[in-house]
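What Swiss-Prot says about this protein:
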- 6-115: domain 'HIT' (DOMAIN)
- ARG30, ASP31, ILE32, ASN88, GLU96, VAL97, HIS101, MET102, HIS103: GMP binding site (BINDING)
- HIS101 to Ala or Gly: Abolishes enzyme activity (MUTAGEN)
- HIS101: active site, tele-AMP-histidine intermediate (ACT_SITE)
Amino acid sequence: MAEETIFSKIIRREIPSDIVYQDDLVTAFRDISPQAPTHILIIPNILIPTVNDVSAEHEQALGRMITVAAKIAEQEGIAEDGYRLIMNTNRHGGQEVYHIHMHLLGGRPLGPMLAHKGL
(Lines of atoms letter the chains of each structure in order from A and count residues from 1; the text may use other names and numbers.)
(Lines give C-alpha, C1' and ligand atoms only; values in the text may rest on other atoms or scores of the structure.)
Protein backbone atom coordinates (compact mmCIF):
# COMPACT_ATOMS: atom_id res chain seq x y z
CA MET A 1 0.00 0.00 0.00
CA ALA A 2 1.16 3.52 -0.75
CA GLU A 3 2.28 5.84 2.00
CA GLU A 4 -0.14 8.37 3.42
CA THR A 5 0.17 11.93 2.09
CA ILE A 6 -0.71 15.40 3.31
CA PHE A 7 -3.93 15.05 1.30
CA SER A 8 -5.00 12.14 3.52
CA LYS A 9 -4.78 14.47 6.52
CA ILE A 10 -6.80 17.13 4.69
CA ILE A 11 -9.52 14.57 3.90
CA ARG A 12 -9.73 13.66 7.59
CA ARG A 13 -9.57 17.37 8.54
CA GLU A 14 -6.51 16.79 10.69
CA ILE A 15 -4.78 19.85 9.24
CA PRO A 16 -6.32 23.19 8.25
CA SER A 17 -7.51 23.59 4.69
CA ASP A 18 -10.14 25.64 2.87
CA ILE A 19 -12.40 22.73 1.87
CA VAL A 20 -15.02 23.80 -0.66
CA TYR A 21 -16.64 20.38 -1.20
CA GLN A 22 -16.54 16.96 0.44
CA ASP A 23 -18.61 13.80 0.13
CA ASP A 24 -17.98 10.08 0.57
CA LEU A 25 -15.88 9.84 -2.63
CA VAL A 26 -14.02 13.13 -3.14
CA THR A 27 -12.73 16.23 -1.38
CA ALA A 28 -12.02 19.62 -2.97
CA PHE A 29 -10.01 22.42 -1.39
CA ARG A 30 -8.24 25.64 -2.35
CA ASP A 31 -4.58 25.33 -3.35
CA ILE A 32 -2.23 27.01 -0.86
CA SER A 33 -0.11 28.37 -3.76
CA PRO A 34 -2.74 29.42 -6.30
CA GLN A 35 -1.68 29.78 -9.93
CA ALA A 36 -4.94 31.50 -10.94
CA PRO A 37 -7.69 33.46 -9.16
CA THR A 38 -9.54 30.16 -8.75
CA HIS A 39 -7.24 27.20 -8.04
CA ILE A 40 -8.88 24.24 -6.38
CA LEU A 41 -7.58 20.69 -5.96
CA ILE A 42 -10.07 17.85 -6.31
CA ILE A 43 -8.96 14.50 -4.90
CA PRO A 44 -10.43 11.05 -4.38
CA ASN A 45 -10.85 10.16 -0.71
CA ILE A 46 -9.09 6.86 -1.37
CA LEU A 47 -5.32 7.03 -1.83
CA ILE A 48 -4.36 6.38 -5.45
CA PRO A 49 -0.72 7.46 -5.92
CA THR A 50 -0.71 8.17 -9.69
CA VAL A 51 -2.95 7.90 -12.73
CA ASN A 52 -0.91 4.78 -13.58
CA ASP A 53 -2.37 3.14 -10.46
CA VAL A 54 -6.01 3.67 -11.45
CA SER A 55 -8.18 0.59 -11.95
CA ALA A 56 -11.83 -0.10 -12.73
CA GLU A 57 -12.69 0.01 -9.01
CA HIS A 58 -11.80 3.73 -9.00
CA GLU A 59 -14.15 4.76 -11.83
CA GLN A 60 -16.91 6.09 -9.58
CA ALA A 61 -14.55 8.36 -7.62
CA LEU A 62 -12.81 9.59 -10.77
CA GLY A 63 -16.12 10.33 -12.46
CA ARG A 64 -17.25 12.19 -9.36
CA MET A 65 -14.10 14.34 -9.56
CA ILE A 66 -15.24 15.61 -12.98
CA THR A 67 -18.83 16.31 -11.94
CA VAL A 68 -17.63 18.07 -8.78
CA ALA A 69 -15.24 20.18 -10.89
CA ALA A 70 -18.14 21.37 -13.04
CA LYS A 71 -20.25 22.12 -9.95
CA ILE A 72 -17.45 24.10 -8.29
CA ALA A 73 -16.72 26.01 -11.52
CA GLU A 74 -20.36 27.08 -11.57
CA GLN A 75 -20.28 28.09 -7.88
CA GLU A 76 -17.05 30.04 -8.40
CA GLY A 77 -18.57 31.91 -11.36
CA ILE A 78 -15.99 30.66 -13.88
CA ALA A 79 -18.01 28.06 -15.81
CA GLU A 80 -19.23 30.37 -18.55
CA ASP A 81 -15.87 32.00 -19.34
CA GLY A 82 -14.02 28.71 -19.02
CA TYR A 83 -11.52 26.90 -16.87
CA ARG A 84 -8.82 24.25 -17.07
CA LEU A 85 -8.61 20.81 -15.46
CA ILE A 86 -5.13 19.32 -15.08
CA MET A 87 -3.81 16.03 -13.69
CA ASN A 88 -0.04 15.59 -13.45
CA THR A 89 1.50 12.12 -13.34
CA ASN A 90 4.93 11.24 -11.96
CA ARG A 91 8.10 13.34 -12.01
CA HIS A 92 8.20 14.37 -15.67
CA GLY A 93 4.51 15.23 -15.51
CA GLY A 94 5.10 17.58 -12.59
CA GLN A 95 3.38 15.53 -9.87
CA GLU A 96 4.50 16.67 -6.42
CA VAL A 97 2.06 14.88 -4.09
CA TYR A 98 1.60 11.18 -4.83
CA HIS A 99 -2.16 11.11 -4.27
CA ILE A 100 -3.84 11.77 -7.61
CA HIS A 101 -5.45 15.16 -7.79
CA MET A 102 -7.04 17.37 -10.38
CA HIS A 103 -6.32 21.08 -10.53
CA LEU A 104 -9.30 23.32 -11.36
CA LEU A 105 -7.92 26.66 -12.58
CA GLY A 106 -9.83 29.68 -13.81
CA GLY A 107 -10.83 33.25 -13.26
CA ARG A 108 -8.61 34.73 -15.99
CA PRO A 109 -7.30 33.76 -19.45
CA LEU A 110 -4.84 30.93 -18.78
CA GLY A 111 -2.64 31.07 -21.87
CA PRO A 112 -0.94 28.14 -23.60
CA MET A 113 -1.00 24.68 -22.07
CA LEU A 114 2.79 24.25 -22.09
CA ALA A 115 5.77 26.55 -22.23
CA HIS A 116 7.30 26.30 -25.70
CA LYS A 117 10.86 25.18 -24.98
CA GLY A 118 11.31 22.80 -27.88
CA LEU A 119 11.08 19.05 -28.02
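Just so you know, the numbers here start at 1 and follow the chain as drawn.
Using N, Cα and C of the backbone, Cβ positions are placed for all residues, glycine too.
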Alpha-carbon distance [ARG30 (GMP binding site); HIS101 (mutagenesis position)] in Å: 12
All-chain count of other Cβ atoms within 10 Å of HIS101 (mutagenesis position): 25
Binding-site residues (ARG30, HIS103), the one with most neighbouring Cβ atoms at 10 Å: HIS103
Cβ atoms near GLU96 (GMP binding site) (within 10 Å, other residues, all chains): 7
Max CA-CA distance, Å, over listed GMP-binding residues ARG30, ASP31, ILE32, ASN88, GLU96, VAL97, HIS101, MET102, HIS103: 17
